[in-house]
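Student: Okay, so Swiss-Prot annotates it like this:
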- K80: active site, nucleophile (ACT_SITE)
- 8-9, 20-22, 31-34, T79, 117-121: ADP-D-ribose binding site (BINDING)
- 1-155: domain 'Macro' (DOMAIN)
- N22 to A: Loss of de-ADP-ribosylation (of macro domain fragment). Macro domain does not neutralize DarT in E.coli, nor have enzyme activity in vitro; when associated with A-80 (MUTAGEN)
- K29 to E: Reduced de-ADP-ribosylation (of macro domain fragment) (MUTAGEN)
- H82 to A: Slower than wild-type de-ADP-ribosylation (of macro domain fragment) (MUTAGEN)
- W83 to A: Slower than wild-type de-ADP-ribosylation (of macro domain fragment) (MUTAGEN)
- G119 to E: Greatly reduced de-ADP-ribosylation (of macro domain fragment) (MUTAGEN)
Amino acid sequence: MLRFVRGNLLEAPVEALVNTVNTVGVMGKGVALQFKRAFPDNYQAYVKACERGQVQIGRIFVYDRGPLAQPRYIFNFPTKKHWRHPSRMEYVEEGLKDLVCRIQELRVRSIALPPLGAGNGGLPWPEVKQRIQEALEALEGVEVWVYEPVENPKAHSIVPLKTKPRLTPARAALLKLFGLYGALGEPLGRLEAQKLAYFLQEAGLDLKLDFACKQFGPYAEPLNHVLARLEGHYIQGFGDRTGISQIRLKPQALDEAVLFLADYPKADEAATRAADWVKGFETPYGLELLATVHWAVRHEGARDWASLQKRLQAWNPRKATFPKTHLQVALDALLKRGALRPEEWQDRPPKLPANVAQEA
């Protein structure tokens, strides 16, 4: 029996669940991220299978959790080769053929699957739905639940990792910086989290993040994996990256971080220093502006106004439109607060707008 339903796939009372994956061992968004958190044993087995080349288009990687587990089986269904690429309809079609074989081979009597490739994969749901119907409706004695696309899950409903990750100096300092930044109770988004982590590393704490200049300023993809691990234990609202993040510290998280940092004064000082650098720039645009100017001067050798403007124009059209008055305010703050050394800027000091100069 084939039925199309809505709700939480992970709560389906079935013998097997289908998880959509890529072939390179990454579960970073959407349904896959939910599975990674809910079934870490499956994730570890999937990563090892990818390393061995066992996860391929048209081949379901089945993970057996044992006869007493609910669900017993996780069917990892590749809908794309690389996590950066979109899903392809022919991959779904090939996978459905193997899915039918695996269901029959294992004598599965009930199974639930997501809208294969129609979420983050970008495939049109009506066409995917038709392929699913054609492939699975003829199965006899099998109850098939197909979960249709709905809005991205709310960040607070994302399943956290089952094991609380331990604090490290880097994680604790990041949590403290988030707490100082959000002292007024406002949540922060992924852009702000990226820029805060950038300044924390520039403040002297090696987070082992390799930042690069991206559309909205310095960006390090691995930071998202760090935040995903902290989600549900120390922070809430990061989500699965398919919607807007509204990150807040969970109750007691800041206290835990501060207590932990008592034994790591250098990490504690870096968090305090980074928080001081960003004062007055506590908006997504403000942090983007500040981090962009800092990056251009420190990492791309902009030493005067002409070279700074040239770097921004080469970055992208968005950066080229930053008003000079905004650049002056950002550069002045970075120099006066010690985020940039005096010798890093060889041109005349920034001339602040009259209203800003009076406030200073």
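Every residue gets a Cβ built from N, Cα and C, even glycine.
Here the original residues are kept at every noted site.
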Student: Are there any residues in the same chain, six or more apart in sequence, whose C-beta is under 8 angstroms from the C-beta of W83 (mutagenesis position), and if so which?
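Tutor: Correct list: N22, V24, V26, G28, K29.
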Student: How many neighbouring Cβ atoms, not counting its own, are there within 10 Å of the Cβ of K29 (mutagenesis position)?
Tutor: 18
Student: Please work out the number of neighbouring Cβ atoms within 10 Å of the Cβ of G121 (ADP-D-ribose binding site), leaving out its own Cβ.
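Tutor: There are 23 of them.
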Student: May I ask you to report the DSSP-based helix, strand or coil state of T20 (ADP-D-ribose binding site)?
Tutor: strand
Student: Cβ atoms within 10 Å, counted per site: which of N8, N22 has the most, among these recorded positions?
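Tutor: Top count of Cβ atoms within 10 Å goes to N22.
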Student: Could you round the CA separation between G119 (mutagenesis position) and K80 (active site, nucleophile) to a whole angstrom and send it over?
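Tutor: Distance (Cα to Cα, whole Å): 12 Å.
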Student: Counting Cβ neighbours within 10 Å across all chains shown, tell me which of the recorded positions K80, H82 comes out on top.
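Tutor: Sorting the candidates by Cβ neighbours within 10 Å, the top entry is K80.
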Student: What is the separation, in Å, between the Cα atoms of Q34 (ADP-D-ribose binding site) and the residue listed as 'active site, nucleophile'?
Tutor: 18
